[in-house]
Amino acid sequence: MRHISPEELIALHDANISRYGGLPGMSDPGRAEAIIGRVQARVAYEEITDLFEVSATYLVATARGHIFNDANKRTALNSALLFLRRNGVQVFDSPELADLTVGAATGEISVSSVADTLRRLYGSAE
C-alpha cells in the first residue's frame, strides 16, 4: 500500500490554491504530519487492507482536521483520489464527490459510508 506523505498533502493544498484561489498556508506545518500519522496509525492498528477504507480515512481526517487556512475539503478529496490512483484504482470526476466531501467534513457522513461510496464509484481494487 503506497501512502501519501505530509509534504505531498501540503503540495496538493498548494496546487488547489494556485489553480482555484483561496487563502494560502497553514497555522502549523506539523499538523500535516499529524493528519498523515492519524491515517497510518488507523491503518496499522485496525489492520485495514481495503483501499477504499484507507482513502476514506484520508478524506475524513484531512477535511475534519481543518489544518489549512483554506481549501481543506478540496485537499481532502484530492488526497483520497491520489491515494486510490497511486494504488492502482482508476478514478474520475463524479458529481457525487462534492456532496460526499462536504458531508464527510461536517461529520454527517462516516468514514465507512465514504468508503462505500468510493467503492461503488470506482469498483473493486482486488
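Numbering starts at 1 and runs along the chain as it is shown here.
Cβ coordinates come from backbone N, Cα and C, glycine included.
Modelled residues match the original; the substitutions are not represented.
Feature list (source: Swiss-Prot):
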DOMAIN    4-120  domain 'Fido'
MUTAGEN   Leu12 to Pro  Loss of toxin and transcriptional regulatory activity
MUTAGEN   Arg64 to Gly  No binding to EF-Tu-GDP
MUTAGEN   His66 to Arg or Tyr  Loss of toxin but not transcriptional regulatory activity
MUTAGEN   Asp70 to Asn  Loss of toxin but not transcriptional regulatory activity
MUTAGEN   Ala76 to Glu  Loss of toxin but not transcriptional regulatory activity
MUTAGEN   Asn78 to Trp  No change in binding to EF-Tu, 100-fold decrease of affinity of doc-EF-Tu-GTP complex for AMP-PNP (probably also ATP)
MUTAGEN   Leu82 to Pro  Loss of toxin and transcriptional regulatory activity
MUTAGEN   Leu84 to Pro  Loss of toxin and transcriptional regulatory activity
Return the member of Arg64, His66, Asp70, Ala76, Asn78 nearest to Leu84 (mutagenesis position) in space, with distance defined Cα to Cα and candidates limited to these mutagenesis positions.
Asn78
When the Cα-Cα distance from Arg64 (mutagenesis position) is computed for each of the mutagenesis positions Leu12, Asp70, Ala76, Asn78, which gives the smallest value?
Ala76
Give me the non-local Cβ neighbours of Asn78 (mutagenesis position): same chain, 6+ apart in sequence, Cβ-Cβ under 8 Å, ordered along the sequence.
Leu12, Ala15, Asn16
Counting only residues 6+ apart in the same chain, whose Cβ is under 8 Å from the Cβ of Leu82 (mutagenesis position)?
Ile4, Glu8, Leu12
Averaged pLDDT score, the domain 'Fido' (4-120):
96
Most crowded position, judged by CB atoms within 10 A, among Leu12, Ala76, Leu84 as mutagenesis positions:
Ala76
